[in-house]
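Features reported for this protein in Swiss-Prot:
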DOMAIN    9-74  domain 'J'
MUTAGEN   Phe352 to Ala  Impairs the interaction with atg8
MUTAGEN   Val355 to Ala  Impairs the interaction with atg8
MUTAGEN   Phe362 to Ala  Impairs the interaction with scs2 and scs22 and abolishes the ER localization
Amino acid sequence: MNNPFKDMDCYEILQVNHDSDLQEIKANYRKLALQYHPDRNPGIEDYNEIFSQINAAYNILSNDDKRKWHEKDYLRNQYSVQIEDVLQHLQTIEKIPFESTSAFVERLRQDEKIAGSTDDLPTLGDTTWLWTYAKPIYQKWLRFSTKKSFEWEALYNEEEESDAATRRLMKRQNQRQIQYCIQRYNELVRDLIGKACDLDPRRKNVVKLSDGERYNSLQEASRKQSERDRRQYQETFKNQSIASWTIIDQEETSSDDESLSKEIVNSNPIMCMVCNKNFRSQNQLENHENSKKHKKNLRKMNQEIKKHAKEAQKNAESNKQPEDAPSESPYSNKVSSSDFYTRSFEEIEKTFTFVEISDNEFYTASEDGFLNEDDKLDQD
């Protein structure tokens, strides 16, 4: 009997896919082991070789580390772009047309989809696109971060080493190599995108606008946006149901009633004149009057009232005139100097108040308007 699994891969021997889980691998292994076990097929020497291949395939695929090492070539070959490809394209990008660079970026984009990236990386488009639309594409690509695992870049097969310390050292070296390859790949892709952006022919087709043209363009864009907002508002207003407006009116009415009632209550506050405080109800005022602070302010106010009353009585007694003092000055009505020169003598005379006094009183009067005896002699 010829060996049906000759020159086959582990996945082909166990008849599973590369994304099959351990349960599916075990199920297929048991089925094939029962079918090709030598004890079930005595006298057939080829079954020993077939069964050995089945066991070897199962041992590899059931162990994660062995499976990764076995899949190195498969993982690498499922991607169309490797580090050396990006480096080569970057070195020749100035000599090739833009269409070739755009096609190469599309290969990068497809590789990320295969790697399971959820980022929607855009294409570079063609030369007919406006730079206004192409510029955001480059901005997104310049933040590129690959989802490729680069596990095929591992240097050592850890499972082949029996010494634990050596195996740990191999694992650290493999992790460093994988991390370096990921970082190197990201940097090369970003450099490639940056170079492609600089060489993009669509940059040269940008029309430079003057300040006036730019202002007019912004004004036109603002006008169109306002028009779209206005139409959207009208459409929304048109689709409003009458019931919704009724509910709004009821809510506004109840809100107005509550505000009005609050204004009425607040328009007549209950006030404590001692503490200069407002209260909402009579109960609050009564509780306040029983407080220590109110009683303290009340005692203080009573003391001030008594103090002011005593001072007022004292001032009244000190300002009391003697009984023989004249009630008013003989010249109670004063005449200003300006009136003296502008009014007639008769008018000025009418403003005087004449008081009958004796000659003795006239000559002995004080200096507030009366002549003394020397002045009288001078007049004579």
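From the backbone N, Cα and C atoms, a Cβ is placed for every residue, glycine too.
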Overall pLDDT of the domain 'J' (9-74), taken as the mean: 84
When secondary structure is assigned with DSSP, how many helix, strand and coil residues does the domain 'J' (9-74) contain? 49 helix, 0 strand, 17 coil
